Amino acid sequence: MSNQVLCCVVLCLLGANTVDGGITQSPKYLFRKEGQNVTLSCEQNLNHDAMYWYRQDPGQGLRLIYYSQIVNDFQKGDIAEGYSVSREKKESFPLTVTSAQKNPTAFYLCASSIRSSYEQYFGPGTRLTVTEDLKNVFPPKVAVFEPSEAEISHTQKATLVCLATGFYPDHVELSWWVNGKEVHSGVSTDPQPLKEQPALNDSRYCLSSRLRVSATFWQNPRNHFRCQVQFYGLSENDEWTQDRAKPVTQIVSAEAWGRADCGFTSESYQQGVLSATILYEILLGKATLYAVLVSALVLMAMVKRKDSRG
């Protein structure tokens, strides 16, 4: 590798930038069966001459796969075996994983710079998992656990816990929604999913997240809390022969309603709303019937008066 490229790698590891909209990669998550070819796209609109592809494995630093300094020219990096690239246009530098080998989830990053000796700008990355059998894919099971009374009484705070378990691969995004709107304040999510059985390569994963609100907010039974997990699984084109539902890309959610401390729960609140609605409909029906009866009596009186005058 040239000294210029080595310099760029050092700059990258010490602190490179990301540019919103400047460099795009797709897809964000990808899952493939062992032996298949996989192409990852990278586009940049920064008018940069140099472009790069890196791979990061769990617990390791970035490793250079390929780099290109001009159109129709590219050079191998440290781990070019099993990969191919092309640079037909200045703004595009696709990477193909040829005959993908089984491996834990790897993170692929595309970068660009004005020239090879300049600071590099990175895209958002692509997470790729390769497995020997698609039957290993499972969507998550999601549950929400309500706050403890001890926490509420001692701290006047309420922490809801969301637990997503039993999913593979670890291609998930977790979010909290309160009364139909996504929230970020008070949210603390694990940095990354953890293996349920660390010794197994194809172990399923789990992920937890916490949402902390005031006790008063939790004790309002009109407040609705939802934990949403976006799972990136198989596509519609992937072959599936198992006797369970195909684990396609999907959203899995769990929810909870605020719970008052005076016996007024979300269930009783909803039941009260239903009862009030029914009572309103009954009263409205009675009022309508009464109006019809009064109108009929008035009409009869008018007819009778007309007959008496005749």
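Glycine residues also receive a Cβ, built from the backbone N, Cα and C atoms like all the rest.
Although substitutions are noted, the structure shown does not include any of them.
Note: the domain 'Ig-like V-type' (34-131) comprises 0 helix, 53 strand, 45 coil (DSSP; helix = H, G, I, strand = E, B). The domain 'Ig-like V-type' annotation in Swiss-Prot covers 34-131.
Taking a C-beta cut-off of under 8 angstroms and a sequence separation of 6 or more, Asp49 (mutagenesis position) has the following same-chain neighbours: Gln69, Ile70, Lys90, Ser113, Ile114, Arg115. Under its mutagenesis entries, Swiss-Prot includes Asp49 to Ala or Ser with the note: Abolishes binding to M/matrix protein 1 peptide antigen.
Residues or ranges marked as peptide antigen binding site in Swiss-Prot (evidence: experimental evidence): Asp49.
According to Swiss-Prot, the mutagenesis experiment Gln69 to Ala or Glu carries the following note: Abolishes binding to M/matrix protein 1 peptide antigen.
One mutagenesis experiment named in Swiss-Prot is Ile70 to Ala, Gly or Asn, and its note says Abolishes binding to M/matrix protein 1 peptide antigen.
As annotated by Swiss-Prot, domain 'Ig-like C1-type' applies to 140-249, with the evidence given as sequence analysis. Over the domain 'Ig-like C1-type' (140-249) the predicted model carries a mean pLDDT of 96.
Comparing local CB density within 10 A for the mutagenesis positions Gln69, Ile70, the maximum falls on Gln69. Residue counts for the domain 'Ig-like C1-type' (140-249) by DSSP state, with H, G and I taken as helix and E and B as strand, are 11 helix, 52 strand, 47 coil.
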